[in-house]
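Structure record follows, encoded as structure tokens.
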Amino acid sequence: MALHLSLSHQSWTSPAHPITSSDPTRSSVPGTGLSRRVDFLGSCKINGVFVVKRKDRRRMRGGEVRASMEQALGTQEMEAIVGKVTEVNKDTFWPIVKAAGDKPVVLDMFTQWCGPCKAMAPKYEKLAEEYLDVIFLKLDCNQENKTLAKELGIRVVPTFKILKENSVVGEVTGAKYDKLLEAIQAARSS
């Protein structure tokens, strides 16, 4: 199943020109000759978050950008949304970490009843908006995710795990914003 979208400035401003147009005069960036065509192979929503795998992303000849995605359930690799905090569970965490490749991944391990966790949440969301080269995840350490929390060695909440290339490279325990920021910057530069 493939969904082809061609977007242009004209199609966004004029209802007479639908965004599904494949007319090259309407699917290019005005004055540049560059195409805005994107091909999608599939997607899914997990816990209300749009999650995808990019199989191939490269700049094509003439400026065309092509991205393809596969159904992201089961053992398929997944990718979190950049610039947002993505909530994960025991089933979605490792596939997202694997899909991140060499990008740093920061995991906020929290509980609903934890006061310091609630205090850190807005700061953590701002970090996600600021550091677009880092994947920000959060894991509710409830009964359902207990096995993953144990696997990651949680002892206190909040705990922030910093991962890179499928391995934990840093940890910050407690609501220590400055230490978290240092750990993120260290992971980005390594």
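Positions of Cβ are set from backbone N, Cα and C atoms, glycine also.
If you look up Swiss-Prot, you'll see Cys114 (among others) marked as active site, nucleophile. Following the DSSP three-state reduction, the secondary structure of Cys114 (active site, nucleophile) is coil. Non-local neighbourhood of Cys114 (active site, nucleophile): Val157, Pro158, each in the same chain, at least six residues away, with C-beta under 8 Å from its C-beta.
As annotated by Swiss-Prot, active site, nucleophile applies to Cys117 (among others). If you take the C-beta of Cys117 (mutagenesis position) and look for same-chain residues 6 or more apart in sequence within under 8 angstroms, you find Asp108, Phe110, Thr111, Val157, Pro158, Ala175.
Taken together, the residues of the domain 'Thioredoxin' (78-189) have an average pLDDT of 96. The domain 'Thioredoxin' annotation in Swiss-Prot covers 78-189.
Swiss-Prot documents Cys117 to Ser as a published mutagenesis change and attaches the note Prevents scission of the intermolecular disulfide bond by the second Cys of the active site.
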